[in-house]
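Participant: Before I ask anything, let me first share the structure, which is written out below as structure tokens.
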Amino acid sequence: MTSPADATTEVAVSQESVAMVTGAGRGIGAATAERLAAEGMAVIVVDRTEQDTRATVAAIRTAGGRARGIGCDVAVAQAVTAAVATAVEEFGRIDVLVNCAGINRDRLLLTMGDQEWDTVLDVNLGGTMRCSFAVGRHMRRQGHGRIINFSSVAARGNAGQTNYATAKGAIAGFTRTLAAELGPHGVTVNAIAPGFVATPMVDELAERLGGDRDSVMSEAAKSSAVGRIGTPEEIAATVVFVARPESGYLTGETVHVDGGRP
């Protein structure tokens, strides 16, 4: 059994550690990759294509960090297996996995087609499962690791997002169950549920609503106790906290970072 003293010596955020972040080409994923690199980790930047990873990789390297971009569609099992194999071959291990890849296809259920439903679940939930499976096997052999998934406050229910809310709600259950399975092997599994955050998705939402970015953010801020929306950097800071060795007693939880949304 691991003692409290042993827990503080686990490999997590350190200059010898390696993190893999999916959906890291923009938004929260990019901010997370850059923050982990700033903490001294080598970061495997994963997005749908290698080209999508280049801006984040360049930002990390410009700041003096270590990064490698890998193109991978998390909806394809073979692509995930290949990406993880490449990462392990090049870096030797993966200490932190951040499952940040996600999409939305918002539409009321009664007007939603099978493809819009299936695609959202396959990327958000299926991608989390595939990456956790591939990386979790390596972490189990290592005897340590952090898996950090992304749920959302939308899991509580949000009109026009039955597909997205279902996927994000399922991730919370997936997280708690996987934590029980991997805990005996020194691997913690947690999820982060952001509220409304200023990312490129805001522009996409504004376009769908026929409004502008500022008006969408202003309206969203009204539902927050702190009177504003969040930033990708604030979510990234939470990822770093969960990834730290000192957080080894935290597992199976979904951490809400939503500015006090009711």
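Just so you know, glycine gets a Cβ as well, placed from its N, Cα and C.
Nothing has been swapped: the model has the original residues at all the noted spots.
Here Swiss-Prot flags Tyr164 as active site, proton acceptor. Residues or ranges marked as NADP(+) binding site in Swiss-Prot: Gly23, Ala24, Gly25, Arg26, Asp73, Val74, Tyr164, Ala165, Thr166, Ala167, Lys168. According to Swiss-Prot, the feature substrate binding site maps to Ser152, an assignment based on a curator's inference. While the structure shown retains the original residue, Swiss-Prot records the mutagenesis experiment Ser152 to Ala with this note: 2-3-fold decrease in beta-ketotyrosine product formation. Quoted from Swiss-Prot, the note on mutagenesis experiment Tyr164 to Phe is: 50-fold reduction in catalytic activity. Listed in Swiss-Prot is the mutagenesis experiment Lys168 to Ile, annotated as follows: Does not alter the catalytic turnover.
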Participant: Which recorded positions are spatial neighbours of Tyr164 (mutagenesis position) here, meaning Cα within 10 Å, out of Gly23, Gly25, Asp73, Ser152?
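Facilitator: Taking Gly23, Gly25, Asp73, Ser152 one by one, the ones whose Cα falls within 10 Å of Tyr164 (mutagenesis position) are Ser152.
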Participant: Taking only the Cα atoms, work out how far Gly25 (NADP(+) binding site) lies from Ser152 (mutagenesis position), in Å, as a whole number.
Facilitator: 19
Participant: If I restrict to non-local contacts, at least six residues apart, and a C-beta distance under 8 angstroms, what lies near Asp73 (NADP(+) binding site) in its own chain?
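Facilitator: Correct list: Arg48, Ala79.
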Participant: In whole Å, how far does the CA atom of Gly23 (NADP(+) binding site) lie from that of Ser152 (mutagenesis position)?
Facilitator: 15
Participant: Can you tell me how far the Cα of Lys168 (mutagenesis position) sits from the Cα of Ser152 (mutagenesis position), in Å?
Facilitator: 6
Participant: How far is it from Ser152 (mutagenesis position) to Thr166 (NADP(+) binding site), counting Cα to Cα, in Å?
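Facilitator: Just about 10 Å between their Cα atoms.
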Participant: Select the most exposed residue of Ser152, Thr166, where exposure means the fewest other Cβ atoms within 10 Å, treating these as the recorded positions.
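Facilitator: Selected from the recorded positions Ser152, Thr166 on minimum Cβ neighbours within 10 Å: Thr166.
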Participant: Quick one: give me the count of other CB atoms within 10 A of the CB of Gly25 (NADP(+) binding site).
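Facilitator: There are 27 such Cβ atoms around Gly25 (NADP(+) binding site).
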